[in-house]
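First the structure, in the form of structure tokens, and then the observations on it.
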Amino acid sequence: MSSAPRSPTPRPRRMKKDESFLGKLGGTLARKRRAREVSDLQEEGKNAINSPMSPALVDVHPEDTQLEENEERTMIDPTSKEDPKFKELVKVLLDWINDVLVEERIIVKQLEEDLYDGQVLQKLLEKLAGCKLNVAEVTQSEIGQKQKLQTVLEAVHDLLRPRGWALRWSVDSIHGKNLVAILHLLVSLAMHFRAPIRLPEHVTVQVVVVRKREGLLHSSHISEELTTTTEMMMGRFERDAFDTLFDHAPDKLSVVKKSLITFVNKHLNKLNLEVTELETQFADGVYLVLLMGLLEDYFVPLHHFYLTPESFDQKVHNVSFAFELMLDGGLKKPKARPEDVVNLDLKSTLRVLYNLFTKYKNVE
């Protein structure tokens, strides 16, 4: 026997019941929200009193918030990563590493992801310094990777410390994929080994420093200078008589310039060429190539260099070719970089010409 069907609950009644429930729920949520806002306001006030100089915490990646008490982590502010100069610096360094390691069939795509374990840094240093490091070839464990990094960085420090470089990286920062530390290391290596690259000057980034104190995350911003001028970066590990002339004896510098102009014109006049401005007229490399041919008494085939260079790369090619001719002539490797000469750096140009003067001053 089937039971009689229950009559449906009247619609208006259910609406009143729902509205009553939602009203109570809304009131409860509102009270909780007000209580939470008061609590947050009190906490904000307490933090403002305890750390008045601490800015509000910026958005950070979830993995960057997994910190122990009093632990600190740094990261580049996202806006700095979009800066054209920063992007150029990263690209130039990536291209340089891949050029150096082309025979190793190593391709680096992302600095922090490909360099943190020490494997690529080991190969890079061995190639640049012409040495062999006593480390395991492949290490998967964190301990093994840090041991390799320790060996590689100690070798780097032995090279850079006598030059006066400030070492702004560590095993933990490199292994922790700290891009700022990795960039500092690569810039130092590039300058020390005179990499044939042109680093963008005055690259500065905003770094977010996150610290955990009393269970709360606190952040602050600092400016980190990655590059200055090429001259200043080179000067960190190389000072010579020309530095002294530029800094302390401008009157003697004028005499040196006149002597070098007299020297180069003595030979370039044979081709009906004359120099009046050292920094500008040697910047494209043409006069340097022709001068080497005159000093060594040979004709330089025109297809070996650009007689009327137009681009920066063509000018760098010419100066680099002139440097090769100097090495073939028994001269030491020039202290200047081809890029510096092309960029109208007078001190670099004077170094190159003075190197020629000391050997060929008695050549007629």
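Don't overthink the numbers, they just go from 1 along the chain as shown.
For all residues, glycine too, the Cβ spot is worked out from N, Cα and C.
None of the substitutions listed is reflected here, since the structure keeps the original residues.
The structure displayed is predicted, hence computed values, not measured ones.
Going by Swiss-Prot, these are the annotated features:
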DOMAIN    87-194  domain 'Calponin-homology (CH) 1'
DOMAIN    254-361  domain 'Calponin-homology (CH) 2'
MUTAGEN   VAL256 to Gln  Abolishes interaction with PXN
MUTAGEN   PHE299 to Asp  Abolishes interaction with ILK. Abolishes location at focal adhesion sites
Alpha-carbon distance [VAL256 (mutagenesis position); PHE299 (mutagenesis position)] in Å: 29
Summary of DSSP states over the domain 'Calponin-homology (CH) 2' (254-361), given as helix, strand and coil counts: 73 helix, 0 strand, 35 coil
Other C-beta atoms that fall within 10 angstroms of the C-beta of PHE299 (mutagenesis position): 8
Count of other CB atoms lying within 10 Å of the CB belonging to VAL256 (mutagenesis position): 18
For the domain 'Calponin-homology (CH) 2' (254-361), mean pLDDT (0 to 100): 88
The domain 'Calponin-homology (CH) 1' (87-194) - residue tally per DSSP class, helix then strand then coil: 74 helix, 0 strand, 34 coil
